[in-house]
Amino acid sequence: MPSRSPACRPRGRNRRSAADAVARPLALALILVSTLPRAAHSQDLALPPVQPRGVRRTMTCDNIPEPFGTRSRGASRLPGFEVTCGPNREAMLSIGGDAYMIDFVSVSGSYVVVFAEPITQVCYDGKGKPTPDTGTGAKSSEGTTTTFTWSLEGTPFTFSKSNKLVNFGCNRTLMANFFIVPGDSSPLYTSCTTTCNTLQISGSCLGEACCEAPMDQVNGAKAFSLSFERTTANGTGEEDGTCSAAFFLDKDETVFTFSGDEVRPLKTALLPPGERRMVLDWAIGSTSCEQTQSYTFEKLCKYGTCVDAPTGAGYLCKCPSGYDGNPYVSDGCQDINECRNYNSNNCTYQNLCNNTLGGYTCSCPENNIGDGYRTGTGCNTTLATPVSPSQQPQGINVCDHPEKNPCTYIKYCIDLEGVVSCACPEGMSGDGRKNGRGCCFSCQKHFPLDTVLGVSLVLMVTTTTAASCYCWAVKKRELGRKRAELFRKNGGLLLQQRFSTITSQGEDQYSSKIFSAEELKAATDNYSESRILGRGGQGTVYKGILPDQTVVAIKKSKVFDESQVEQFVNEIAILSQIDHPNVVKLLGCCLETQVPLLVYEFISNGTLFQHIHNRNATRPLTWEDCLRIAAETADALAYLHSASSIPIIHRDIKSSNILLDGNFVAKIADFGASRSVPFDQTHITTLIQGTIGYLDPEYFQSSQLTEKSDVYSFGVVLAELLTRQKPISAARPEDSCNLAMHLVVLFNKGRLLQEIEPHILAEAGEDQCYAVAELSVRCLNVKGEERPAMVVVASVLQELRRSFTIDQAVGIKDESIQENSEQEEKHLHESRSIPSLQSSEVSTQCSMEAKMSSFC
């Protein structure tokens, strides 16, 4: 019995009383079991293994039974029964070119349970358009009708009537024909139709978005064809994330992951495709035992007997009567001990059942008469005792002589030619004998030992199960209450209200989803270390896979300020409406955890920081990439500052917060430090937050956050792209460990070229490099009001992109780089025409940056 942990103990007097009510019978059961006679052998207590198909087992290549086999074990002796091994040694069965994981093989029942993909499955995207069919059925179309077929011809398998055909989706009709022989003119037909009134579904499959087509009449079918059509064209059920599917399912399995008392959205209702099991019957060959040559099945069934397959074609090997096991292997058939189980034998007294090889015998207690079998004469409690000739003189009736009479009551004695029977009067029980139990009105009833053991085990299992269920129910209720409290505390009700407002205003295409804690726990494999994408100052980011196979990034923050709940909810609602190609899309959040979780779209190609500073990258960034990434980032920031519904200041712009997708398109991420600015304000006052090296010195001094703080941080990113150096580096001299300050000083001295990455300078040319450097210096101005707006920065970068594209088109190439002294002299002259920072401004910036330079 599992120990009762403190976590599952109910709180309060009433709950403790309920727990005691469960625990007392359990204690009594344990006492009863501990007092049983120790003479009972452990093997007599063993219960036969019960393996319902509804419990997942998954066969491995090491325990797959004959007639199935692998090449490493000499393979199977029969065609079609060979299996292969998966990555984790799971047994895989090949049928028609597809591999199916084997869950269970029944030798005695001649069936195999496999995990099967849907016959057809179509899901819908955010615009209600169907995605490509992911089913395994062979597809063909004629007019408006689409047919899916599947044939098991040439294999030892047939479709089992232990399955059901499931039709899932809105307003769908499923019609299927099963053929005993492919092309049969009299197929077996089954069908069902679904309707839809809402996008919610209960745990039942009775026609509302789900129906089951029975297969009870399908026996021995080798092929089938299926049509799966819409019955209406109203579009219900074609919303983002919903699916329509038709699939086989073991009729012992449930269609859904929840009970019939719950109601859930359609998109989360189905079992995952890899969890659906179907049953296939199997048989050897296609002829009966009589039609098969005797030496063939004598060779295959030499450890058992041949019987015709119940599916109609082929034959099977069975163990002889009284034996059970695997008749396809040597010593596979083992004698059944019928005496262990009351239902396996026919004895009146179970303790007088004697097991024999291939059978058993029954007997009666001493001095009872009968054959001992329940369906025979049984055992008569009226005892028959033969009397020896010495006790019964010739012609004398023993019952007439009290000294010779063995019965308690003389008148209930019967002497039949020397055989004396004793009985008890009506209403009394016993054997009626003087030297036996006699006769009494309330004789103690003696139960056989196995009956006592059985009752004790049942009592113990029942009470243990009851206690476990009660504990589980208490834990589930406590967990639900805690999650509801966290949901309320984290602003869940307020956020639901905001999302409802957005939807009512016709902006639902931008609204996000509120995920449950269980959904995200499953998506991240319980927040496995292997799913971590990165760690930062704000928290940890995990890779998650939702039930519809959408890959997402889930951010788990370190801390959460409960006093800022309303502001957090407002910002979530705002971010959920941001629709810009260069901003990572917020898909939703979870408020049922101690710290809220944010769910973003997954960007696969890492961060700009990794691509800039990884010298061994397989595809280094070109100057064209750098210009485009910078322009895209600037355009996204300009959108956040001015074009979104409420201006948003990111507050932590840096190269590691700029993600790149597979085409190196920039995406701004990590809005954990972001703040929205009311339209009637130019700044907000807040605690200092950001990353050293990117942090605006003016914001650092005044705590006043403005849009120009993002401009400064973006200027540092431009400096990174030019120099390929990190914002803070101990490798540089102490007075220039800050890249921003270092770049400004070099620019004003006309010595910028010595810090620009050589291959960037060669590819971009001096004019482009100086133009970007000038823009970076303007962004790094110590006075925020003199920095350009992000709209201006984005415009300049777009113009530089066009200029670079034109230069490449006409084949203009930069001249060879001259001697460093000539370069410096030339650009010192050019820099006089470029507005530079005054020496006082540089000094001010240096003093501000000096406070942060200690971080070097």
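Indices start at 1 and increase along the chain as displayed.
From the backbone N, Cα and C atoms, a Cβ is placed for every residue, glycine too.
At each noted position, the model has the original residue.
Record features, source Swiss-Prot:
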BINDING   Leu533, Gly534, Arg535, Gly536, Gly537, Gln538, Gly539, Thr540, Val541, Lys555  ATP binding site
DOMAIN    297-334  domain 'EGF-like 1'
DOMAIN    335-380  domain 'EGF-like 2'
DOMAIN    527-805  domain 'Protein kinase'
MUTAGEN   Cys333 to Ala  Loss of cell signaling activity
MUTAGEN   Ser576 to Asp  No loss of cell signaling activity
MUTAGEN   Asp670 to Asn  Loss of cell signaling activity and increases susceptibility to infection by G.zeae
MUTAGEN   Thr686 to Asp  No loss of cell signaling activity
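The two recorded residues, Val541 (ATP binding site) and Asp670 (mutagenesis position), have Cα atoms 10 Å apart.
Nearest to Leu533 (ATP binding site) in space, judged by Cα atoms and limited to the mutagenesis positions Cys333, Ser576, Asp670, is Asp670. When the C-alpha distances from Ser576 (mutagenesis position) to the recorded positions Cys333, Arg535, Asp670 are tabulated, the minimum falls on Asp670.
Taking only the Cα positions, the spacing between Cys333 (mutagenesis position) and Arg535 (ATP binding site) is 59 angstrom. Each residue contributes its Cα atom, and for Asp670 (mutagenesis position) and Arg535 (ATP binding site) these two points are 12 Å apart.
Secondary structure at Ser576 (mutagenesis position), taken from DSSP and collapsed to helix, strand or coil, is coil. Model confidence over the domain 'EGF-like 2' (335-380) stands at 86, taken as the mean pLDDT rounded to a whole number. The DSSP breakdown of the domain 'EGF-like 1' (297-334), given as helix, strand and coil counts, is 4 helix, 13 strand, 21 coil. Taking DSSP states H, G and I as helix and E and B as strand, the domain 'EGF-like 2' (335-380) has 9 helix, 13 strand, 24 coil. Counting only residues at least six positions away in the same chain, the Cβ atoms of Val541 sit under 8 Å from the Cβ of Arg535 (ATP binding site).
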